[in-house]
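So that you can see what the record holds, here are the features copied from Swiss-Prot:
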- I89, G91, D96, E175: Ca(2+) 3 binding site (BINDING)
- C105 to S: Loss of activity (MUTAGEN)
- K226 to S: 12% decrease in activity (MUTAGEN)
- Q229, K230: Ca(2+) 2 binding site (BINDING)
- K230 to S: No effect (MUTAGEN)
- K230 to E: 84% decrease in activity (MUTAGEN)
- K234 to S: 20% decrease in activity (MUTAGEN)
- K234 to E: 85% decrease in activity (MUTAGEN)
- H262 to A: Loss of activity (MUTAGEN)
- N286 to A: Loss of activity (MUTAGEN)
- W288 to Y: 95% decrease in activity (MUTAGEN)
- R417 to A: Decreases catalytic activity (MUTAGEN)
- R420 to A: Decreases catalytic activity (MUTAGEN)
- R469 to A: Decreases catalytic activity (MUTAGEN)
- E504 to S: 10% decrease in activity (MUTAGEN)
- 572-605: domain 'EF-hand 1' (DOMAIN)
- D615, D617, S619, T621, E626: Ca(2+) 7 binding site (BINDING)
Amino acid sequence: MAGIAMKLAKDREAAEGLGSHERAIKYLNQDYETLRNECLEAGALFQDPSFPALPSSLGFKELGPYSSKTRGIEWKRPTEICADPQFIIGGATRTDICQGALGDCWLLAAIASLTLNEEILARVVPLDQSFQENYAGIFHFQFWQYGEWVEVVVDDRLPTKDGELLFVHSAEGSEFWSALLEKAYAKINGCYEALSGGATTEGFEDFTGGIAEWYELRKPPPNLFKIIQKALEKGSLLGCSIDITSAADSEAVTYQKLVKGHAYSVTGAEEVESSGSLQKLIRIRNPWGQVEWTGKWNDNCPSWNTVDPEVRANLTERQEDGEFWMSFSDFLRHYSRLEICNLTPDTLTCDSYKKWKLTKMDGNWRRGSTAGGCRNYPNTFWMNPQYLIKLEEEDEDDEDGERGCTFLVGLIQKHRRRQRKMGEDMHTIGFGIYEVPEELTGQTNIHLSKNFFLTTRARERSDTFINLREVLNRFKLPPGEYVLVPSTFEPHKNGDFCIRVFSEKKADYQTVDDEIEANIEEIEANEEDIGDGFRRLFAQLAGEDAEISAFELQTILRRVLAKREDIKSDGFSIETCKIMVDMLDEDGSGKLGLKEFYILWTKIQKYQKIYREIDVDRSGTMNSYEMRKALEEAGFKLPCQLHQVIVARFADDELIIDFDNFVRCLVRLEILFKIFKQLDPENTGTIQLDLISWLSFSVL
């Protein structure tokens, strides 16, 4: 219940703008300005209690408390490491980012790319920090985390060994913005060791809030040049690199003056007419050096003489050192990998860019209710969360000769690095996209059934199921309605996720789920209509007071269920019996009279029939995944969120819902629906309660 309340509160805060870059969420409720001012007033340097200078902040295994790698480590402030520490000198450069004893080169490559864009760098690394003015041993940074900007505060105690920084450091040893940025990122992920191993695109996204895709240039898609042009039009960040095969290859220069293992940026893509034919050209920037391409279409290449002088002047006008043109074919031949970080509309301040349309949806997989696994598990796959995508407008131009709607889908699993300390790691995740059949178009209140997925193939799917934080793919489909189904590879895996869809044109996205509905069968009974046989049974069971209490009801039902071989049950708990009495006790006596007991008896027989029919394997019990169908048979349609609550409340560790819990669930639902209907006679879908009423209903 606490989790539901937290989600509701968070949704309300997000609607008010909390989590935007301008109103970043304070991680662990630590406010930078408040903490710094407190330290300055006290004349003390900040010590972060939430990420202490202790072995627990380093790691849990290779960097754990008893590891040889962590012996002799001392935590020191920059003022103790060098005579004149600086936060940042003359802007950020790649020499500020040298890898240490941590396998987070993926993160450092993303930081290096971040330095190519001063505006975006300043969002992540506030540049007005220093070791001189108002220095209090405290620094702050901003990261994008699953749709929200989060401000993280750290103290400046850094792990050292033999007087040297253990992890990332600057080449000169006196600049500390990158080391403190790495520490803040380690904090939000639980510890330094949690950063070991990852994809550069993960860092790209956490520094920009964008959605990052990458291409192996040995196997490029046929429309890659057009993809690059469109990405540049939309203000995306594009980076490329040449793979290295050994440590000796790092920073090695090829005979045509390209540097291996080096982060380049792509800044232009143009088609020019040369000697009667069209040439595709790519403009590359080497941001940290004068080393430039000497192959065809370099600055001094005679090929430029075959181009219209005005076009040539336009393209070769030098913006800054380190920028050069090369043919697209040479680009594919010499470079290994291209990464595109598509930025969100709020990141781009320039109105000249053609901005992506962005939608984000949050969801979760919960064991026993919405963690159905992939298509290999047909009995549970349909239980996964489902999202409707309505593609309405085609792209303005067909980049590959095919009309359609271009969109990117990114499925991110949340907080998995943080859980490495607890022995957890990334789930293997992926998704499928299904075309909505004509008879269901326009409906969002129907969770697609098991039979639909047994008879319908996916129209598109993620390239693979993989244990990375994000699975991302680019698609182009005709206008229409589609359902996206995210899943873990295996069922029964708990996890939170967010889905982001970037589309060229406006599209509509929403959760596909059953609407809340209760068709409760009202059993009409008059005492005169009750047969003599049932009257004699009631008189025998009720005793002299002609009423049945919850305790008497428990004894009666235990005897009844003991005779049934098709339902495994130890009888009903006293809690279940009490709420059954509460449901029908119209006179407030706390007991059931003849008519009330007759209605309850009829209901229990109906519950038995449903339970037996849903139990297809004749085990005498019900699996939690069968509960959804059982609730529908009983007249209740509920969204995924409520199924998660029901399974958490009524299923055991093996995801079994016994007959007692099944009945208790149905009775509680019936009571709650009836209360709501009484308090909402106009069917507005909303009621108001004071505290005493809320508490009275909550203890049911």
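Backbone N, Cα and C atoms are what each Cβ position is placed from, and that goes for glycine too.
Sequence features, as recorded in Swiss-Prot, placed on the structure.
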residue	record	DSSP (3 states)
I89	Ca(2+) 3 binding site	coil
D96	Ca(2+) 3 binding site	helix
E175	Ca(2+) 3 binding site	strand
H262	mutagenesis position	coil
N286	mutagenesis position	coil
R420	mutagenesis position	helix
R469	mutagenesis position	coil
D615	Ca(2+) 7 binding site	coil
T621	Ca(2+) 7 binding site	coil
E626	Ca(2+) 7 binding site	helix
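Set side by side, the mutagenesis positions K226, K230, H262, R417, R420 differ in how many other CB atoms lie within 10 angstroms of their CB, and the most is found at R417.
Comparing CA positions across the recorded positions G91, D96, K226, R420, R469, the one lying closest to K234 (mutagenesis position) turns out to be K226.
In sequence order, V259, H262, Y264, E292, G322, E323, F324 constitute the residues six or more apart from N286 (mutagenesis position) in its chain with CB-CB distances below 8 Å.
In three-state terms derived from DSSP, C105 (mutagenesis position) belongs to a helical segment. Checked against E626 (Ca(2+) 7 binding site), the recorded positions I89, G91, C105, R417, E504 differ in C-alpha distance, with R417 being the nearest. When the recorded positions D96, E175, E504, D617, E626 are compared by the number of other C-beta atoms lying within 10 angstroms of their own C-beta, D617 comes out lowest. Cα to Cα, C105 (mutagenesis position) and T621 (Ca(2+) 7 binding site) are separated by 51 Å. Cα of S619 (Ca(2+) 7 binding site) to Cα of R420 (mutagenesis position): a distance of 37 Å. Here the Cβ of G91 (Ca(2+) 3 binding site) has 10 other Cβ atoms within 10 Å, regardless of which shown protein chain they belong to. The C-beta environment of R469 (mutagenesis position), restricted to residues of the same chain at least 6 apart in sequence and closer than 8 Å, consists of G198, A199, E202, I412, Q413, R416, R417, M426. When averaged over the domain 'EF-hand 1' (572-605), pLDDT in the model lands at 87. If you compare Cα positions, G91 (Ca(2+) 3 binding site) sits closest to Q229 out of the recorded positions K226, Q229, R420, D617, T621.
Looking at R420 (mutagenesis position) and D617 (Ca(2+) 7 binding site), their Cα atoms lie 38 Å from each other. Comparing Cα positions, K230 (mutagenesis position) lies closest to D96 out of the binding-site residues D96, E175, D615, D617, T621. Considering only the recorded positions I89, D96, E504, D617, the residue whose Cα is spatially closest to the Cα of Q229 (Ca(2+) 2 binding site) is E504. Within 10 Å of its Cβ, the residue among the binding-site residues Q229, S619, T621 with the fewest other Cβ atoms is S619.
In space, E504 is the closest of the recorded positions I89, D96, E175, K226, E504 to D615 (Ca(2+) 7 binding site), judged by Cα positions.
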